[in-house]
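Peer 1: First, the structure itself, so that you have it in front of you.
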Amino acid sequence: MKEKHNPRRKYCLISGLAIIFSLWIIIGNGAKVQAETITVSTPIKQIFPDDAFAETIKDNLKKKSVTDAVTQNELNSIDQIIANNSDIKSVQGIQYLPNVTKLFLNGNKLTDIKPLTNLKNLGWLFLDENKIKDLSSLKDLKKLKSLSLEHNGISDINGLVHLPQLESLYLGNNKITDITVLSRLTKLDTLSLEDNQISDIVPLAGLTKLQNLYLSKNHISDLRALAGLKNLDVLELFSQECLNKPINHQSNLVVPNTVKNTDGSLVTPEIISDDGDYEKPNVKWHLPEFTNEVSFIFYQPVTIGKAKARFHGRVTQPLKEVYTVSYDVDGTVIKTKVEAGTRITAPKPPTKQGYVFKGWYTEKNGGHEWNFNTDYMSGNDFTLYAVFKAETTEKTVNLTRYVKYIRGNAGIYKLPREDNSLKQGTLASHRCKALTVDREARNGGKLWYRLKNIGWTKAENLSLDRYDKMEYDKGVTAYARVRNASGNSVWTKPYNTAGAKHVNKLSVYQGKNMRILREAKTPITTWYQFSIGGKVIGWVDTRALNTFYKQSMEKPTRLTRYVSANKAGESYYKVPVADNPVKRGTLAKYKNQKLIVDCQATIEGQLWYRIRTSSTFIGWTKAANLRAQK
């Protein structure tokens, strides 16, 4: 029997078959029905305590009232019950109806179907739109051929393992994830599982008698298990919602494509969110700013047997917002990534000779002491500082420290006290030198170091490291030109960080477009790494530049444009700057095509449009290259 999965058609078909099989009350091979019986004439409402169900039985037996008495012979005459949308909450008493072959109780309020256990002749059972969760009571219904349990909120279908004789099964609009048990139901010709939470369909591979299969609105991304179902006449696979496991946000994100056709080949994404690209087998995104998810839409026509289907849906990749916690122990910094809104794992308490570790604090000198049991990661990078308590006010030590570059003007004193009358000079001349600390003291809660043969200075002016640490280093997209070359240079790394070497004077690059690649912050300032003509040059102080393009200048819009006839040779770019390294091509290939403008930016007085077709991202071009009419 072939069926189209249409609820109205399904129930019309069932009603017709109910009439055809209305005389199906004989038990095969003369077997005796093990059902409960009444021995004396009994009022209907005493047998069937649910008022609504009692009314159904009254009407079925053509009685005037539920107080009318009935005999077991009269109950034996009932072979089908149709009581859809009747507000029935219990079918208690149905065990006295041994010859029921068809039972239609859709749209009621049933939760317990244990009374059905002994209905050995039951062949058709439809219980859509109830509140049934436990299917174990169906295990002895060996004549059951057609079962419908749609819209019940079912998550566990393991109770169906005892029903291998089923030929049609409707389980749509539930909460099913695991269909392993269905591999046992090899006689099925119709199976509906639409609108569930199914991702693994391997258990269906052996159901070769299937003619009608409904799998729309699930989480399916791999069709290989369906390749052998050659008897299919109807197959539905649309609107799949596939959710990957969350991963950390990255500025350059790579996600493998796992959507597969029946032959195992990858299904190419049709539309990729957030300007992503597809480079088989990976989907790639450039995400300089955090977004909580990315996705792509897929579409693939599929033919299996006689069935033609549209396999399409969306794959969503959730992203975790992670930030950096820096643990600073007297200038030595260890960094770790932590998801926003979660608790931070406490690191091993640091040790320091002559000091007792007090705790981790949000500021070097005080602030909030971090409670690793109750405090949660905020939505930004931050530093926790190890705070120690001196065991004595002054003692002998033997340490090596360096002057922090930005502390060069800090004072040196005869005693561990900030008093101009005791001042001997500044730390400027001692930069970049390894300095020996031979004494330490605390005064007013401040830690002081005595530099051997030099004098006293605050410990906060010194560092364990010769070089500055970068507070962050991230990819950015921007363009700039030199604003102030005087006294500024270009470095292989941000100045005064480990490995930084002089490249050139900044004046050499005056007037040139500088493509900004990365941004880093050190205690001195914020730095940009830049390239010119596609060649990476180095790092420069951002204060020396004038940034004429950054992504925040882009504004969303919605326009339709066409390439101007005389502008087909003009170029389009990855960003709204006419720079050859980001050039993508010319507008000639899009001549006479309808283009969508989804973003605009005004760069140095010049209006730019970001264009795309209905499904493909193109790039940025000057608005002057386009016109409103075809």
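Any Cβ shown, glycine's included, is placed from N, Cα and C.
Original residues throughout; no substitutions modelled.
Taken from Swiss-Prot, the feature domain 'LRRNT' applies to 31-76. Among the mutagenesis entries in Swiss-Prot is D51 to A, noted as: Only binds 1 Ca(2+), no change in Tyr-phosphorylation of host MET, wild-type invasion of host Vero cells. Sequence annotations record features per position, and here Swiss-Prot assigns Ca(2+) 2 binding site to E55, D59 based on experimental evidence. According to Swiss-Prot, the mutagenesis experiment D59 to A carries the following note: No Ca(2+) binding, no change in Tyr-phosphorylation of host MET, wild-type invasion of host Vero cells. Taken from Swiss-Prot, the feature domain 'LRRCT' applies to 241-330. Look at Swiss-Prot and you will find 393-467 tagged as domain 'GW 1', backed by sequence analysis.
Are these features on the surface or tucked inside, and what touches them?
Peer 2: Cβ contacts within 10 Å of D51 (mutagenesis position), excluding its own Cβ and spanning all protein chains shown: 14.
Under the DSSP three-state reduction, E55 (Ca(2+) 2 binding site) is assigned to helix. Close to E55 (Ca(2+) 2 binding site) in the fold, though at least 6 residues off in sequence, lie V66, S86, each with a CB less than 8 Å from its CB.
All chains included, 13 other C-beta atoms sit within 10 angstroms of the C-beta of D59 (mutagenesis position).
Counting residue by residue with DSSP, the domain 'LRRCT' (241-330) contains 3 helix, 58 strand, 29 coil.
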Peer 1: Where DSSP helix means H, G or I and strand means E or B, what are the helix, strand and coil counts for the domain 'GW 1' (393-467)?
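Peer 2: DSSP classes over the domain 'GW 1' (393-467) add up to 12 helix, 38 strand, 25 coil.
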Peer 1: Measure from the CA atom of D59 (mutagenesis position) to the CA atom of D51 (mutagenesis position) and give the result in Å, rounded to a whole number.
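Peer 2: D51 (mutagenesis position) and D59 (mutagenesis position) have their Cα atoms 12 Å apart.
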